[in-house]
Amino acid sequence: MPVLNLNDPQAVERYEEFMRQSPYGQVTQDLGWAKVKNNWEPVDVYLEDDQGAIIAAMSMLLGDTPTDKKFAYASKGPVMDVTDVDLLDRLVDEAVKALDGRAYVLRFDPEVAYSDEFNTTLQDHGYVTRNRNVADAGMHATIQPRLNMVLDLTKFPDAKTTLDLYPSKTKSKIKRPFRDGVEVHSGNSATELDEFFKTYTTMAERHGITHRPIEYFQRMQAAFDADTMRIFVAEREGKLLSTGIALKYGRKIWYMYAGSMDGNTYYAPYAVQSEMIQWALDTNTDLYDLGGIESESTDDSLYVFKHVFVKDAPREYIGEIDKVLDPEVYAELVKD
């Protein structure tokens, strides 16, 4: 059974190389992600071709539930062309063997476009899909948002700077914080993390929402170097205003976390976005992912902000694909 032996350095290196070189690679499928989610149990499986080369892989994390069965989740996985459903079935079969009856479901949510045809094909292959059928519950009906604002930089082959991507009206918005004296620096040190965490917790308190502990982000720093993870910090006259965390992996840079201070931020979040996009341009990265939105509506503040930078329509993903392993527990725990 092709289950990755995490105690075999050569096997781990080969697996990681495949994950990082694959056009389907996702940072949440990297082995480092299990170090971030250190209260979950990692299980990693793969398929090889006749020459012994890895052709598909899935990194699962197993979490506890109120029952005696685990929840198995491959975030944004697997790493393969998921539209090849026969190959997907083979990989899922290996995953099910590796889970050995311990999980009630294997869930994965690849960044593949939704279509009625693909949705039906998955269901015909025995999978339960959660997408438009749960959309009325909003963006948090699924673990990952299904509607994402993604800037496709391959459409701008001659662009050298962020401003090259936009018409004059948008250029003016992006320039405004810099005209007002906002400056942005980036790195992956404890100093930048402390600055991020201050803005992150301030924003959470302002909106009355929970937030992750600093140890979570420290584990993220330990798992990913500055070529993969960068913290962007916007200041004006030495005063902290806004921050963001972005991760570069595979074909994209993903704007993952953000924070801002109370009061006048002089449009510093625009400056942070500008510099993150510049990082993508400087590294010839295909996509810049601003993450999820509630809806394509001016009533959604997330959409309004992200639409400044992404003029295309949101990408609608296929959503969650469940391989149900214990129907009774699944019916108890999964509510549509």
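Keep in mind that glycine also has a Cβ here, set from the backbone N, Cα and C atoms.
Keep in mind that this structure shows the original residues, not the substituted ones.
TYR104 (substrate binding site) falls within a strand when secondary structure is assigned with DSSP. Non-local contacts of TYR104 (substrate binding site) by the CB criterion (under 8 A, 6+ apart in sequence, same chain) comprise THR65, THR67, LYS69, LYS70, PHE71, VAL324, LEU325, ASP326, VAL329, TYR330, LEU333. According to Swiss-Prot, the substrate binding site annotation covers LYS37, ASN38, ASN39, TRP40, TYR104, ARG212, TYR216, TYR257, on the basis of experimental evidence.
Under the heading of mutagenesis, Swiss-Prot lists GLN29 to Glu and annotates it as follows: Loss of activity. Annotation for GLN29 (mutagenesis position): same-chain Cβ neighbours under 8 Å, separated by at least 6 residues, are MET19, ALA57, MET58, SER59, ALA74, SER75, LYS76, GLY77, PRO78, VAL79.
Packing around PHE196 (mutagenesis position) is summarised by its Cβ count: 23 other Cβ atoms lie within 10 angstroms of its Cβ, all protein chains included. When secondary structure is read from DSSP and collapsed to three states, PHE196 (mutagenesis position) falls in the helix class. For PHE196 to Leu, Swiss-Prot lists a mutagenesis experiment annotated as follows: Reduces activity 4-fold.
Neighbour density for HIS207 (mutagenesis position): within 10 A of its CB lie 8 other CB atoms from the protein chains shown. In Swiss-Prot, a mutagenesis experiment is listed as HIS207 to Ala, annotated with the note Reduces activity 11-fold.
Long-range neighbours of PHE305 (mutagenesis position) (same chain, six or more residues apart, CB within less than 8 Å of its CB): PRO269. According to Swiss-Prot, the mutagenesis experiment PHE305 to Leu carries the annotation: Reduces activity 6-fold.
According to DSSP, LYS37 (substrate binding site) is assigned to coil rather than to any helix or strand. Around ARG212 (substrate binding site), taking its Cβ as the centre, 13 other Cβ atoms fall within 10 Å, counting all chains. Annotation for ASN39 (substrate binding site): spatial neighbours GLY63, criterion Cβ-Cβ under 8 Å with sequence separation of six or more. Counting neighbouring Cβ atoms within 10 Å of each of the binding-site residues (TRP40, TYR216, TYR257), the lowest count belongs to TYR216. Per the record's binding annotation for substrate, residues LYS37, ASN38, ASN39, TRP40, TYR104, ARG212, TYR216, TYR257 show a top Cα-Cα distance of 31 Å. Cα of LYS37 (substrate binding site) to Cα of PHE196 (mutagenesis position): a distance of 20 Å.
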